[in-house]
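**Student:** So Swiss-Prot lists the following for this protein:
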type: DOMAIN; residues: 43-329; note: domain 'Protein kinase'
type: BINDING; residues: ILE49, GLY50, ARG51, GLY52, ALA53, TYR54, GLY55, ILE56, VAL57, LYS72; note: ATP binding site
type: MUTAGEN; residues: GLY55 to Arg; note: Altered inhibition of HT1 activity
type: VARIANT; residues: GLU115 to Gln; note: In strain: cv. C24, cv. Lz-0, cv. Wei-0, cv. Yo-0
type: ACT_SITE; residues: ASP169; note: active site, proton acceptor
type: MUTAGEN; residues: ASP187 to Ala; note: Loss of kinase activity
type: MUTAGEN; residues: THR201 to Ala; note: Loss of kinase activity; when associated with Y-203
type: MUTAGEN; residues: TYR203 to Phe; note: Loss of kinase activity; when associated with T-201
type: VARIANT; residues: ALA293 to Val; note: In strain: cv. Ak-1, cv. Bay-0, cv. Di-0, cv. Landsberg erecta, cv. Tsu-0, cv. Wei-0
Amino acid sequence: MSAESCFGSSGDQSSSKGVATHGGSYVQYNVYGNLFEVSRKYVPPLRPIGRGAYGIVCAATNSETGEEVAIKKIGNAFDNIIDAKRTLREIKLLKHMDHENVIAVKDIIKPPQRENFNDVYIVYELMDTDLHQIIRSNQPLTDDHCRFFLYQLLRGLKYVHSANVLHRDLKPSNLLLNANCDLKLGDFGLARTKSETDFMTEYVVTRWYRAPELLLNCSEYTAAIDIWSVGCILGETMTREPLFPGKDYVHQLRLITELIGSPDDSSLGFLRSDNARRYVRQLPQYPRQNFAARFPNMSAGAVDLLEKMLVFDPSRRITVDEALCHPYLAPLHDINEEPVCVRPFNFDFEQPTLTEENIKELIYRETVKFNPQDSV
């Protein structure tokens, strides 16, 4: 995972000593106190490249293909049903997707023993870094860089939306990059079908990238929520600062209205709740800022597209297809090179009655599909 050519190195602290287990079919590694037990085809050095609430991610090499991969360990994956559903959802979704701008799942490591199946290891194609790291770095970003990132993000999102899926958690750290500046959407654990209109209680998407309709608990949200997030990401990539770093819901809405102006009554039609409409009307009123003055270092085309994404009323927000046709992206846009998903994704496996044990069995079956040769 050498990104020195474009992005600089993050150091190389690795774990190369493993202990063979289960007759040599698996190897255990200790990575900063974290136990990693993987199929023997994944060979060291194992290098930690990421960490989150779910666990840790290590880079390794698949000795059978010579390919470098990223292995995410989700420890005690079935202790919490919401987290377990999220893991299952991501596995199913990414298996369904096949697009240059969506991260690919290469393997779900089959556990040595079904009865002791508690940790899930998902193997992805390896990327060098993510957009959050690049924004925070000293790496110079030109308008062409930003345009290329945005184009790839929208190209991937067009495919995702065509599969009848909303990502719902787009943010710079979920946009993975390699040294060629290729971009891929990652982390589909919060994704939902477009037809699901219930407000998800476990919704934890980072507040800074959350659309107004979600901040206002609008239950019937659409693909427009992802476009709002794309606008936030575009602005942040250009300015190297988050557009709306709200401390809480109220502060978040205030930051939004300070930039795009307080909505008038005609922009509140998407709110079904009288209480929500009343709440918005009693908020402090702000005039719309001049975007060109607010973003002096952005090209006129980028500013115009940003204005069309950051629209309070989701029904008036630009769509992914319209955004791809915007003049700012004309140097890159080619509708024949922007494929859609052939089959819509089916979320029917997510029954309300699913138990932790059901989810464990469904994920176990996925490990067997990836590793049929290991099954008796």
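Cβ atoms here come from the backbone N, Cα and C positions, even for glycine.
Would you situate these features in the structure and describe their surroundings?
**Tutor:** Taking all protein chains in view, 18 other C-beta atoms sit within 10 angstroms of the C-beta of GLY55 (mutagenesis position).
Using a 10 Å radius centred on the Cβ of GLU115 (variant position) and all shown protein chains, the other Cβ atoms total 5.
When Cβ atoms from all protein chains are considered, those within 10 Å of ASP169 (active site, proton acceptor) total 23, not counting its own.
Less than 8 angstroms from the CB of ASP187 (mutagenesis position) sit GLU90, ASP169, ASN174, each of them six or more residues away in the same chain.
For ALA293 (variant position), the Cβ neighbour count at a 10 Å cut-off comes to 8, with all displayed protein chains included.
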**Student:** Across the domain 'Protein kinase' (43-329), what does the pLDDT come to on average, as a whole number?
**Tutor:** 91
**Student:** Applying a 10 Å Cβ distance cut-off over all chains shown, what neighbour count does ILE49 (ATP binding site) have?
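**Tutor:** 18, counting other Cβ atoms within 10 Å of ILE49 (ATP binding site).
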**Student:** ARG51, VAL57: which of these binding-site residues has the sparsest Cβ neighbourhood within 10 Å?
**Tutor:** ARG51
